[in-house]
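Here the structure is laid out as C-alpha cells; the discussion comes afterwards.
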Amino acid sequence: LTCVTSKSIFGITTEDCPDGQNLCFKRRHYVVPKIYDSTRGCAATCPIPENYDSIHCCKTDKCNE
C-alpha cells in the first residue's frame with residue numbers, strides 16, 4: 001500500500017506502508033475557522049479524532065491525497 005505523506009504546490013510525497021499498516025489516513029486539525037493543518041500517512045487502525053479533528057481512512061493507493 002502506498003500512502004501520501006505530504007501535499008504541496010510542488011506535488012505529493014508518498015511512502016510505502018510497512019507490514020501491518022494497511023490503511024492510509026488524512027487528519028485535518030482545525031486551528032482557527034477556515035485554517036487547518038493536515039497530517040497524512042500509514043496506519044494499522046484508523047486514528048480516533050480528537051478535539052476538532054476530522055479523520056478520513058481508506059485502503060487504496062494514494063487514497064488520502
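Cβ atoms are placed via backbone N, Cα and C, with glycine included.
Counting only same-chain residues six or more apart in sequence, the Cβ atoms lying under 8 angstroms from the Cβ of Thr5 (mutagenesis position) belong to Thr13, Thr14, Glu15, Arg40, Gly41. Among the mutagenesis results in Swiss-Prot, Thr5 to Lys has the note: In AncTx1; 2-4-fold increase in inhibition potency on ADRA1A and ADRA1D adrenergic receptors and 17-20-fold decrease in inhibition potency on ADRA1B and ADRA2C adrenergic receptors; when associated with V-12; W-28; I-31; M-35; I-38; A-49; R-52; V-54 and G-59. The residue drawn here is the original one.
Following the DSSP three-state reduction, the secondary structure of Ile12 (mutagenesis position) is strand. For the mutagenesis of Ile12 to Val, Swiss-Prot gives this note: In AncTx1; 2-4-fold increase in inhibition potency on ADRA1A and ADRA1D adrenergic receptors and 17-20-fold decrease in inhibition potency on ADRA1B and ADRA2C adrenergic receptors; when associated with K-5; W-28; I-31; M-35; I-38; A-49; R-52; V-54 and G-59. The structure shown keeps the original residue.
One mutagenesis experiment named in Swiss-Prot is Val31 to Ile, and its note says In AncTx1; 2-4-fold increase in inhibition potency on ADRA1A and ADRA1D adrenergic receptors and 17-20-fold decrease in inhibition potency on ADRA1B and ADRA2C adrenergic receptors; when associated with K-5; V-12; W-28; M-35; I-38; A-49; R-52; V-54 and G-59. Taking the Cβ of Val31 (mutagenesis position) as reference, residues of its chain lying under 8 Å away and at least six apart in sequence are, in sequence order, Asp37.
One mutagenesis experiment catalogued in Swiss-Prot, Ile35 to Met, is accompanied by this note: In AncTx1; 2-4-fold increase in inhibition potency on ADRA1A and ADRA1D adrenergic receptors and 17-20-fold decrease in inhibition potency on ADRA1B and ADRA2C adrenergic receptors; when associated with K-5; V-12; W-28; I-31; I-38; A-49; R-52; V-54 and G-59. Taking a C-beta cut-off of under 8 Å and a sequence gap of six or more, Ile35 (mutagenesis position) has no contacts in its own chain.
Here the Cβ of Pro49 (mutagenesis position) has 12 other Cβ atoms within 10 Å, regardless of which shown protein chain they belong to. Among the sequence features in Swiss-Prot, the mutagenesis site Pro49 to Ala is noted as follows: In AncTx1; 2-4-fold increase in inhibition potency on ADRA1A and ADRA1D adrenergic receptors and 17-20-fold decrease in inhibition potency on ADRA1B and ADRA2C adrenergic receptors; when associated with K-5; V-12; W-28; I-31; M-35; I-38; R-52; V-54 and G-59.
Among the mutagenesis entries in Swiss-Prot is Tyr52 to Arg, noted as: In AncTx1; 2-4-fold increase in inhibition potency on ADRA1A and ADRA1D adrenergic receptors and 17-20-fold decrease in inhibition potency on ADRA1B and ADRA2C adrenergic receptors; when associated with K-5; V-12; W-28; I-31; M-35; I-38; A-49; V-54 and G-59. The Cβ of Tyr52 (mutagenesis position) lies under 8 Å from the Cβ of His29, Tyr30, each of which sits 6+ residues away along the same chain.
Listed in sequence order, Arg27, Arg28, Tyr30 are the same-chain residues at least 6 apart in sequence whose CB falls under 8 Å from the CB of Ser54 (mutagenesis position). Among the sequence features in Swiss-Prot, the mutagenesis site Ser54 to Val is noted as follows: In AncTx1; 2-4-fold increase in inhibition potency on ADRA1A and ADRA1D adrenergic receptors and 17-20-fold decrease in inhibition potency on ADRA1B and ADRA2C adrenergic receptors; when associated with K-5; V-12; W-28; I-31; M-35; I-38; A-49; R-52 and G-59.
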Task: Pro49 (mutagenesis position) versus Ile12 (mutagenesis position) - Cα distance in angstrom - done: 24
